[in-house]
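See below for the structure under consideration.
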Amino acid sequence: MESLHARLFPGLSINIQRSNGLIHPANISTVNVEKSCVSVEWIEGGTTKGKEIDIDDVAAINPELLQLLPLRPKDSLPLQENVTVPKQKRKSVNSKIPALKEGLRSRSTRMSTVSEVRIPAQENEMEVELPVPTNSRKQFAIPSHPRASCSTVTELPLLMVSEEAEEQAHSTRSTSSANPGNSVRRKSCIVKEMEKMKNKREEKRAQNSELRIKRAQEYDSSFPNWEFARMIKEFRVTMECSPLTVTDPIEEHRICVCVRKRPLNKQELAKKEIDVISVPSKCLLLVHEPKLKVDLTKYLENQAFCFDFAFDETASNEVVYRFTARPLVQTIFEGGKATCFAYGQTGSGKTHTMGGDLSGKSQNASKGIYAMASRDVFLLKNQPRYRNLNLEVYVTFFEIYNGKVFDLLNKKAKLRVLEDSRQQVQVVGLQEYLVTCADDVIKMINMGSACRTSGQTFANSNSSRSHACFQILLRTKGRLHGKFSLVDLAGNERGADTSSADRQTRMEGAEINKSLLALKECIRALGQNKAHTPFRESKLTQVLRDSFIGENSRTCMIAMISPGISSCEYTLNTLRYADRVKELSPHSGPSGEQPVQMETEVMEASSNGTSLTGNEEEELSSQMSSFNEAMTQIRELEERALEELREIIQQGPNWLELSEMTDQPDYDLETFVNKAESALTQQAKQAKHFSALREVIKALRLAMQLEEQASKQINSKKRHQ
């Protein structure tokens, strides 16, 4: 094989075989002795192509290279007994033998021995002078030969090959010519490397498949998201948990933002949902958000949120109350205003936390924050330091639904929110009830909760669709001393839950979102001590205006979240809203956990993730802006229409009274005529009110049409995404 390496050099033309079986000539560009291969190039279709071929393949396709091994000059000389050739003193031999022709390479010539060849002396023109040893001064000369037979003589030494090499080459040629398509070719180095890589990939896939099967046996694969459940379980094993306990100290905050996780309910357990929320410490919460990569690989994106307090599913209402609303009770005895909000998705446990344990439509009000705060109020009221203030405890309970206020303790009477001459917000007609003990408060809570507006959503069949506000008022000699407002906010997912609902539901969702945004801005303004508080943006913040102003005002927000995987999006929205209220960074907590990503090689058939481009977001934003403008216009025109109607009713004649007067058998006709004339005169004076009412109703109809059109455009855009 070393002799074959010597025959191969850059520029030599050899035959090669392509992958499709085609054999054609190509030129050698490089020879790699270490890898035992050569690189060849050829021109095809006007472009230069190349490949790498093993030396063994070259020998198999070009067997003539094995036959044309050159002989050294000394091997072509006859051996003579009386001639000794010293190795160091040999003189050069000048030869005029012509170059070997290409046609002779394919000729098979065999010679037995060189000594059998007899060359006439007169035909040789080559003279070789050999040195003679010192003890013998004789000279020997090779006979010369005539020039005519030089070509025949020079062919014979160069074409000498061993019999074994000739037989091997002959068998190779005969096999290749007989079955050219079935000839076994040795593979190049690149092909061998590719096959090694392929084998490694197949081995790795087999190992991963076995690992997945083994893991699947450890988990119930009937669960829809058992892969995510396994990843979450493996992640929780690595966590160091230090949950909140009753013995932990209570910290004083002007704005306290907490989060509470509820356990999985019966519906979620029946659907075999998994818990995607972890509470590793008393102020940190993790959301294990399920994700899919582009190649449909499942993984978790663990997002961290830091709050003042974080309650897991084992925390009771008593523990939540101890760290949230209880510190605020002291504030109202010091002449301040305190507010506690329960915010979150429908079905996340807001009403359970604020009002008490729910059993169907009935509620145990004694286990809620409403009743707990009332008990503490009476305990402090009876203490010696506050006994001399002669404080009286009053309660009110009202709801805000679609921008309107209703008294839950007065047969759900509609109330008006106005500002007096001192720019104080007054809820006209709101009934305040004097209570003397906690049991009286519980009765009021049960009575008001039964009248609260509710509706059906995907998450809850009996969902509270209004903001319920329970207020505890402390008065001394008729003057307000302190006020504690406990607010159970409406669910924050209504807009997404009813994408194809009627106008009433759309207006309901728009009002809820508007009030929640206004509430966030008011709380942030309170925390940053801003001069301006945007409380006029919604009825909710307008009613609670005095809770956002003043140095002695404190607020607590309890963000309620659902742990199920189907509520993950709403849970993240709730946590982001609560995070923006106080703008706490997830990296400012004591643990300093960083978001982590976990991966598993699980392939799925499809992905439900959608994304919006910049143009689509701008178009949807403009349509949403038009929808919000139409909703605001509808609210304003509705108020104006009601005012005009109220004026007509109050100042207009009482035609019903005249009609009832005629039902009397002995009514006074003179009196009837006088009242009828007076009524007609009043009717004429009210023409401007009728005209104004007509214009307002016309504008209201146009605004409703614009709202309907904007809503259809938004829904159509969402369906096409």
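Each Cβ is built from the backbone N, Cα and C atoms, and glycine gets one as well.
In Swiss-Prot this protein carries:
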- ARG260, GLY344, GLN345, THR346, GLY347, SER348, GLY349, LYS350, THR351: ATP binding site (BINDING)
- 254-584: domain 'Kinesin motor' (DOMAIN)
- LYS293 to Ala: Loss of microtubule depolymerization activity (MUTAGEN)
- VAL294 to Ala: Loss of microtubule depolymerization activity (MUTAGEN)
- ASP295 to Ala: Loss of microtubule depolymerization activity (MUTAGEN)
### Task
Measure from the Cβ of VAL294 (mutagenesis position) and count the other Cβ atoms within 10 Å, all protein chains considered.
7
### Cβ-centroid neighbourhood (8 Å) of the ATP site, ARG260, GLY344, GLN345, THR346, GLY347, SER348, GLY349, LYS350, THR351 excluded
ARG262, ALA342, HIS352, THR353, GLY491, MET560, ILE561, SER562
### Summary
Here the 10 Å Cβ neighbour count for THR351 (ATP binding site) comes out at 24
### Query
Of all the binding-site residues given, GLY347, GLY349, which has the fewest Cβ neighbours within 10 Å once its own Cβ is left out?
GLY349
### Task
Return the member of LYS293, VAL294, ASP295 nearest to GLN345 (ATP binding site) in space, with distance defined Cα to Cα and candidates limited to these mutagenesis positions.
LYS293
### Task
Among the recorded positions listed here (ARG260, LYS293), identify the one with the smallest other-Cβ count within 10 Å.
LYS293
### Task
Take the C-alpha atoms of ASP295 (mutagenesis position) and THR351 (ATP binding site) and report the distance between them in angstrom, rounded.
43
### Task
List nothing but the one residue from ASP295, GLN345 whose Cβ has the fewest other Cβ atoms within 10 Å; the candidates are the recorded positions.
ASP295
### Query
At the level of the C-alpha atoms, what whole-angstrom distance separates GLY349 (ATP binding site) and VAL294 (mutagenesis position)?
36
